[in-house]
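Here is the structure we will look at, set down as structure tokens.
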Amino acid sequence: MGDARSKTDLGDCRFYEKKFPEVDDLIMVKVNRIEDMGAYVSILEYNDMEGMILMSELSKRRFRSVNKLIRVGRHEVVLVLRVDNQKGYIDLSKRRVSPKDIIKCEEHFSKSKKVHQTVRHVAQKHNMTVEELNRKVIWPLYKKYGHALDALKEATMNPDIIFKEMDISDAVKESLLSDIKLRLTPQALKLRGRIDVWCFGYEGIDAVKEALKKGKEISNNEVTINIKLIAPPQYVIVTSCHDKELGMQKIQEAMKVISDKIKEYKGGDFKQQGEILVIGGDDEKRLEELLDKHDGLSSDDEYSSDGDEDDSSNDDDNSSDEDDDD
């Protein structure tokens, strides 16, 4: 076998066998630029083919600022309105996409992306192009099993059945299985909840420290609660765990403990800011930037402020800007 191909030699390829999306398909796009006619986007599942969301298809409601609806660099779920295979024109709509559509598309895209990342790695390792491996293995699996990831999951247990009659070497099969197993390993979720805690009474700083300390003490073997200072009276409760519901439950429990404790002091009070969120991508980066100058608060920490810093993340921004291929 020759040297593995470089990334530029892989001949990157669309996720699916069909060359264009079809009318009424839900697809994931990345916004590249916004002009008078609309937003120009890259269609991620179709090798960054260009499409356009017309201004009239951005929202059902009137809007003054386009940036409140769509931003350059963001990922968006859109509906395919028209496809001109000859000219390569693809018209898209954001306003016709329902919240259920977004969830459905994000789940499908996440599965397809795992498959595509595996294909890229295996193709590079075995001196193949992405399209070659897609044609030999992945696209037939989509056709037969509905989604290639479901088939590859089954292949980790029954490889002879799934890969039967496929024209690939045992080495390629092993690489596909080992790579997909790694991608199927559950990843820890990071959750955060923002709170304000203050005490204008005599105990002041000590009261706040004691309340936050009590909140951290609810940590157990499954969930560790960390509390970070943003700028008094703003704090963020952060935890990582595999079980989203358990993580949210523990953050809520910590909030209650902190609230109950601080209210024992004269002048002490507590307020939750927004909902508990799963964070990742840009949200996590913004949070890290905020906390860069602060360590976790303990009973010995200084109660100090560098000004009213805020993480400016919008709780109603639901699009997840996933990183491109690993």
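Note that Cβ sites are derived from N, Cα and C of the backbone, with glycine treated the same way.
Taken from Swiss-Prot, the feature domain 'S1 motif' applies to 24-95. Using DSSP to sort the residues of the domain 'S1 motif' (24-95) gives these counts of helix, strand and coil: 9 helix, 36 strand, 27 coil.
According to Swiss-Prot, the experimentally introduced change SER59 to Asp is described as follows: Phosphomimetic mutant. Lethal at the blood stage.
For SER59 to Ala, Swiss-Prot lists a mutagenesis experiment annotated as follows: Abolishes phosphorylation. Lethal at the blood stage. Cβ neighbour count for SER59 (mutagenesis position): 14 (other Cβ atoms within 10 Å of its Cβ, all protein chains included).
Where Swiss-Prot documents SER59 to Thr as a mutagenesis experiment, the accompanying text is: Mosquito infection by gametocytes is normal leading to the generation of sporozoites that are able to infect mouse host.
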